[in-house]
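Have a look at the structure below before the remarks.
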Amino acid sequence: MKKLLVKELIEQFQDCVNLIDGHTNTSNVIRVPGLKRVVFEMLGLFSSQIGSVAILGKREFGFLSQKTLVEQQQILHNLLKLNPPAIILTKSFTDPTVLLQVNQTYQVPILKTDFFSTELSFTVETYINEQFATVAQIHGVLLEVFGVGVLLTGRSGIGKSECALDLINKNHLFVGDDAIEIYRLGNRLFGRAQEVAKKFMEIRGLGIINVERFYGLQITKQRTEIQLMVNLLSLEKQTTVTFERLGTELKKQRLLGVDLSFYEIPISPGRKTSEIIESAVIDFKLKHSGYNSALDFIENQKAILKRKKDES
């Protein structure tokens with residue numbers, strides 16, 4: 001079973017999350033992803049243990065503010081006795097005095113942040129969900145081209161890294177080379193480099209290079225959403241693959257249960273593979289915006305044939 005310690009969460013967000021109580025229990029285990037709103041638990045309607053981090057924000061503070069001191073204490077006892085691994089107080093939860101008093105019995109780690117609930121969802125909750133996500137490892141290179149996460153695949157030695165280097169020289173962003181960790185959040189896939197290989201790339205004939213040192217911090221990225229998969233194939237060695245000639249529809253490749261848009265690009269000496277990949281990304285974006293070059297071409301041909309027929 002995957003797990004995350006509260007102290008690991010605190011360390012990850014030490015610049016924006018402060019531990020204000022429960023210092024002895026930061027080894028508590030977070031067993032469930034996400035952040036949990038706990039109004040029903042505060043009302044005593046649920047009695048099962050809480051495995052995820054609880055969040056108290058504007059809604060919960062407003063609810064407590066309408067109660068007497070004794071009622072507030074009982075409500076907070078209802079929550080704390082369910083032993084959540086930690087509780088995060090948002091910026092809107094402005095007065096934790098009663099909570100800290102009741103927590104003397106339970107010593108649940110209480111974290112305070114200047115984030116609102118929405119900001120916590122995009123930062124802390126996303127991080128927690130990533131730790132619990134199913135992770136697959138795939139051999140390839142991950143970049144961000146024109147804002148689109150592109151996973152380059154292909155057999156070893158076909159030139160993925162060299163193609164990626166060309167794209168980096170065109171100011172596209174580098175995420176990782178060789179062993180890419182891919183994880184699913186909802187119906188979206190994200191990718192990152194393995195920790196040991198982060199920032200590094202192997203170029204045959206040159207060796208290992210540190211992309212961040214060579215090209216600067218601005219050219220690297222920690223992770224990206226994978227929207228497009230491009231498989232490089234040797235044109236000389238392919239006898240079974242029928243390559244797309246018109247491109248009326250986007251192919252799909254399933255990865256971790258998510259269908260990714262997929263291109264197969266033949267490579268051979270003299271072909272500018274990096275420019276073809278840039279064109280593939282533009283084609284992908286245009287198709288998603290509703291424009292299809294192949295269909296436009298077909299309609300144009302039909303119009304020409306019709307005009308010639310009418311003239312004859």
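Heads up, residue numbers simply count up from 1 along the chain you see.
For all residues, glycine too, the Cβ spot is worked out from N, Cα and C.
Classification of HIS139 (active site) by DSSP places it within a strand. Annotation comment: Swiss-Prot describes HIS139 (among others) as active site, evidence class similarity to another entry.
For GLY154 (mutagenesis position), the Cβ neighbour count at a 10 Å cut-off comes to 20, with all displayed protein chains included. One mutagenesis experiment catalogued in Swiss-Prot, GLY154 to Ala, is accompanied by this note: 4-fold reduction in kinase activity and loss of phosphorylase activity; 8-fold reduction in ATP affinity.
Cβ-based neighbour count (10 Å, all protein chains) for ILE158 (ATP binding site) stands at 18. For GLY154, ARG155, SER156, GLY157, ILE158, GLY159, LYS160, SER161, the entry in Swiss-Prot reads ATP binding site, with the evidence type a curator's inference.
In the three-state DSSP scheme, SER156 (mutagenesis position) is classed as coil. When other Cβ atoms within 10 Å of the Cβ of SER156 (mutagenesis position) are tallied across all protein chains shown, the result is 7. Listed in Swiss-Prot as a mutagenesis experiment, SER156 to Ala is described as follows: Kinase activity not affected and 4-fold increase in phosphorylase activity.
Other Cβ atoms within 10 Å of the Cβ of GLY157 (mutagenesis position), summed over all protein chains shown, number 9. Looking at Swiss-Prot, the entry for mutagenesis of GLY157 to Ala says: 4-fold reduction in kinase activity and strongly reduced phosphorylase activity.
Quoted from Swiss-Prot for the published mutagenesis LYS160 to Ala: Loss of both kinase and phosphorylase activities; no ATP binding. For LYS160 (mutagenesis position), applying a Cβ distance below 8 Å and a minimum sequence separation of six or more within one chain yields GLY140, VAL141, LEU152, THR153, GLY154, ASP177, LEU232.
Here Swiss-Prot flags LYS160 (among others) as active site, drawing on similarity to another entry.
The Mg(2+) binding site feature in Swiss-Prot is assigned to SER161, GLU202. Counting every protein chain shown, the number of other Cβ atoms lying within 10 Å of the Cβ of GLU202 (Mg(2+) binding site) is 12.
GLU162 (mutagenesis position) carries a helical DSSP state (H, G or I). Looking at Swiss-Prot, the entry for mutagenesis of GLU162 to Asp says: Kinase activity not affected and loss of phosphorylase activity.
In sequence order, the list of same-chain residues 6 or more apart from GLY207 (mutagenesis position) whose Cβ falls under 8 Å from its Cβ is empty. One mutagenesis experiment catalogued in Swiss-Prot, GLY207 to Ala, is accompanied by this note: Loss of both kinase and phosphorylase activities; ATP binding not affected.
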In the chain carrying HIS139 (active site), residues 6 or more apart in sequence that have Cβ under 8 angstroms from it: THR153, SER156, ASP178, ALA179, ILE180
List of residues, in chain order, with Cβ under 8 A from that of GLU162 (mutagenesis position) and at least 6 apart: ILE203, ARG204
Nearest of the recorded positions (ARG155, GLY157, ILE158, GLY159, SER161) to GLU202 (Mg(2+) binding site) - Cα to Cα: SER161
Chain-mates of GLY154, ARG155, SER156, GLY157, ILE158, GLY159, LYS160, SER161 with C-beta within 8 Å of site centroid, ATP: LEU232
Sparsest-packed among the binding-site residues, when each Cβ's other Cβ atoms within 10 Å are tallied, from ARG155, GLY159, SER161: ARG155
